[in-house]
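For reference, the structure discussed in these notes is given below.
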Amino acid sequence: MSLLTEVETYVLSIVPSGPLKAEIAQRLEDVFAGKNTDLEALTEWLKTRPILSPLTKGILGFVFTLTVPSERGLQRRRFVQNALNGNGDPNNMDRAVKLYRKLKREITFHGAKEIALSYSAGALASCMGLIYNRMGAVTTEVAFGLVCATCEQIADSQHRSHRQMVATTNPLIRHENRMVLASTTAKAMEQMAGSSEQAAEAMEVASQARQMVQAMRAIGTHPSSSAGLKDDLLENLQTYQKRMGVQMQRFK
């Protein structure tokens, strides 16, 4: 796996699924391929994206700044600086300075990542802030190692939280989660269907599913009534894709 592929993998792991994730993935690919060299336009686009947490925006802004060649005098963006200040916690800043001193002696991506993984996400973000604000300089490889370690820490806590929700025995939470997944799947079907004539059927199925979820929420239904909703939708989606000559078996 190449260095940039690894960075893209880690960064995308902390971005919530949805159309925005696909947009961010495309921009990362363009930046890494040298196709997008307007750092100011990129960061302005990033600043106005909804849904993303300030920290995720900060990490993405840091990655864009590391990768896109920019003029010496280009201003640092306030929203990135604020996100990478470790919540203003002096303990985070102290640890960030110690980590920075270690990273300065490191020259490899994997070496930097190993060192960084023993620090908290707050300290890692503060260390990124030091580098972003030009208070410290490390090689690009080392900075990417720091980025990936931060994303791994964040993704680990997101995964723990997700696992707790999936494993919950509370029928109301499970019911709502199934309806949310069905609704999200329906939205994805509508986007994938596009405007072709054959898409009408897929659009109809997706639309009916969303109406059903809205009705179930409006009138209140038994927690078991949502069982299989998403799977039924995915089956419909795969049938539609086969007819269109697309083979995608990895949705489930």
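Easy rule for this one: first residue shown is 1, then count along the chain.
Every residue gets a Cβ built from N, Cα and C, even glycine.
Keep in mind the model is a prediction, meaning the values are calculated, not measured.
According to Swiss-Prot, the natural variant VAL15 to Ile carries the following note: In strain: Isolate A/Philippines/2/82/BS. Annotation note: VAL15 (variant position) sits in a coil segment as assigned by DSSP.
Around the Cβ of ALA41 (variant position), the same chain contributes no residue under 8 angstroms that is 6 or more positions distant in sequence. Listed in Swiss-Prot as a natural variant, ALA41 to Val is described as follows: In strain: Isolate A/Philippines/2/82/BS and Isolate mouse-adapted.
Listed in Swiss-Prot is the natural variant THR43 to Met, annotated as follows: In strain: Isolate A/Philippines/2/82/BS. The number of other Cβ atoms within 10 Å of the Cβ belonging to THR43 (variant position), over all protein chains shown, comes to 22.
Within the same chain, residues at least 6 positions away in sequence whose Cβ sits under 8 Å from that of ARG95 (variant position) are TYR119, SER120, ALA123, SER126. Under the heading of natural variants, Swiss-Prot lists ARG95 to Lys and annotates it as follows: In strain: Isolate A/Philippines/2/82/BS.
Quoted from Swiss-Prot, the note on natural variant PHE144 to Leu is: In strain: Isolate mouse-adapted. DSSP assigns PHE144 (variant position) to a helix in the three-state reduction. Note on PHE144 (variant position): other Cβ atoms within 10 Å of its Cβ, all shown chains, come to 24.
Cβ neighbours within 10 Å of VAL15 (variant position), excluding its own Cβ and spanning all shown chains: 22.
Distance noted between the C-alpha atoms of THR43 (variant position) and PHE144 (variant position) is 18 Å. Across the structure, VAL15 (variant position) and PHE144 (variant position) place their CA atoms 17 angstrom apart.
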